[in-house]
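**Student:** Below: one structure in structure tokens.
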Amino acid sequence: MENNNRFMPHIRRTTHIMMFAHRNSFDFHFFNAR
């Protein structure tokens, strides 16, 4: 249980980073397109 609880935050942080990176890439692509 402890391991699972400690592993959950990591997954959430990774998802957040991936989301942020994806959004940054999208904005950059839009900026480049313009």
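Just so you know, the numbers here start at 1 and follow the chain as drawn.
Placement of Cβ uses the backbone N, Cα and C atoms for every residue, glycine included.
At each noted site, the model still has the original residue.
Below are the features listed in Swiss-Prot for this protein:
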{"type": "BINDING", "residues": "Arg13", "note": "L-ornithine binding site"}
{"type": "MUTAGEN", "residues": "Arg34 to Gln", "note": "No change in regulation of SpeF"}
**Student:** Per DSSP, Arg13 (L-ornithine binding site) is which: helix, strand or coil?
**Tutor:** helix
**Student:** For Arg13 (L-ornithine binding site), write down the residues of its own chain that are at least 6 apart in sequence and whose Cβ falls under 8 Å from its Cβ; none is a fine answer.
**Tutor:** none
